[in-house]
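Read the structure below first, then the notes.
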Amino acid sequence: MFVPRQLNVRKIKAFTGKENNSIADGNNNKLKDEHYKHNEASKEPSHSISGGLMLNQQDRQLIEPLNPDFLSAVDSILEIYFHRERQKEKVHLAFLIQQDDFWKGIRPNPTQNNLKYALSYVTNALFHFDNSSHMVIRNENIVLPLDIPLYDRIIYVEPVPATLSNKSLLLAGKLRKYLKEFLPYVDAIGTPEGYAFVILYKKVDQSALSKLPVPPGWVLLTRKEWTNREEKYFENQLHLVKASSSDVSNSSNSFPENRYPKLTKVEKQMTKSVSKTSQTDKDEDNLDFTKNLLTRIKNLHPLTNKSTIHSLLSYVFSRQTQNIACEPMYIDYRKDETEAIIRWKTPLHAETCINAFRTQERKQNSHDDIRAHRKKGSSRPFLIAELITGEEEKNYWRMLKK
């Protein structure tokens with residue numbers, strides 16, 4: 001159907017039979033009927049108008065109720081705003097709309113109309129909305145002294161999907177109906193690592209959190225419980241490191257021959273050239289270790305992991321030489337760090353690793369990048385491999401022996 005661009009079909013009144021003086025011929029009568037159909041269609045609760053014209057966001061709000069997540073997010077955003085800005089007595093809707101960090105991931109996008117609509121449904125003891133001035137005003141009779149330690153009011157959250165962790169206020173809105181007995185919110189802190197922190201006004205314990213009917217897959221932990229689990233994790237990691245160290249020192253006696261292939265002729269010849277610097281060293285603490293097995297890889301992506309580092313090393317080795325296989329005995333890496341310590345099977349492997357990164361000049365551009373190609377415009381620094389020697393090397397092995 002053809003509709004002239006000059007006509008705004010939303011503003012045209014329905015035709016009644018009394019307006020015949022504006023319709024002069026049969027063509028105009030036909031246009032009148034089409035306009036009437038459009039006007040009738042606009043009354044239906046649909047996202048589109050018959051004929052292909054789409055309703056804009058403002059018109060849609062007059063037809064459909066807002067998403068409950070949007071209402072909860074608006075309520076949570078204002079609670080957190082008034083806690084962050086203790087000196088502010090009121091805030092205009094236009095100011096809230098301009099704060100992009102508030103609305104990350106929240107749909108629909110905020111407008112004055114849908115915020116007014118949302119605030120007409122929100123009831124909160126902390127603030128109220130003045131429709132005439134478009135101001136959200138802090139209630140004068142509400143005083144929130146935070147006399148409970150932060151340690152008892154903070155919650156560690158692992159959401160599903162994990163990408164919600166970087167959209168803290170949307171996450172707070174989704175949790176609102178489950179945490180209502182501990183509200184209001186004081187703050188919400190997001191991270192890109194798959195977890196976030198929510199700070200509440202009231203004290204919360206793990207037994208209460210465990211009983212909440214949160215969505216499947218979500219993890220809610222108190223600060224105390226999260227700290228305990230983190231300590232257990234590090235203890236387990238240290239145990240694995242020590243076990244791996246023991247395996248390295250006893251590999252010649254305890255490992256089956258087929259676990260690690262024998263050195264090729266090329267490897268044996270190259271090993272002879274570095275054998276003088278790879279002899280067993282003993283210090284005053286009776287520390288026994290093989291020198292020149294440790295290399296440090298620097299400038300890794302902070303969100304990478306051991307599996308990705310192993311794949312990256314294998315790829316770099318394959319580009320450096322076909323005669324030496326990539327055989328790291330252990331990758332010592334902690335989450336969020338940009339460095340890793342690699343323990344190799346022989347000093348030859350460590351030397352090959354250092355030479356490979358020196359000549360290939362690679363950059364790890366993302367957490368799962370196993371090729372580390374130099375992309376145009378990338379601001380990431382080059383990956384660097386260096387040999388760990390001297391007192392640092394002794395301290396590393398000494399720590400594993402404890």
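Placed from the backbone N, Cα and C atoms, the Cβ positions cover glycine too.
Nothing has been swapped: the model has the original residues at all the noted spots.
Since we're looking at a predicted model, the values are computed, not measured.
For 288-402, the entry in Swiss-Prot reads domain 'xRRM'.
Reduced to three states, the DSSP call for W103 (mutagenesis position) is helix. In sequence order, I97, N109, P110, L169 are the residues of the chain that are 6 or more apart from W103 (mutagenesis position) and have a CB within less than 8 Å of its CB. Among the sequence features in Swiss-Prot, the mutagenesis site W103 to A is noted as follows: Strongly reduced binding to ter1 RNA, leading to short telomeres.
DSSP assigns Y330 (mutagenesis position) to a strand in the three-state reduction. Mutagenesis annotation in Swiss-Prot: Y330 to A, described as Abolishes binding to ter1 RNA without affecting localization to telomeres; the structure shown retains the original residue.
R343 to A appears in Swiss-Prot as a published mutagenesis result, with the remark: Abolishes binding to ter1 RNA without affecting localization to telomeres. R343 (mutagenesis position) carries a strand DSSP state (E or B).
For the domain 'xRRM' (288-402), the model's average pLDDT works out to 88.
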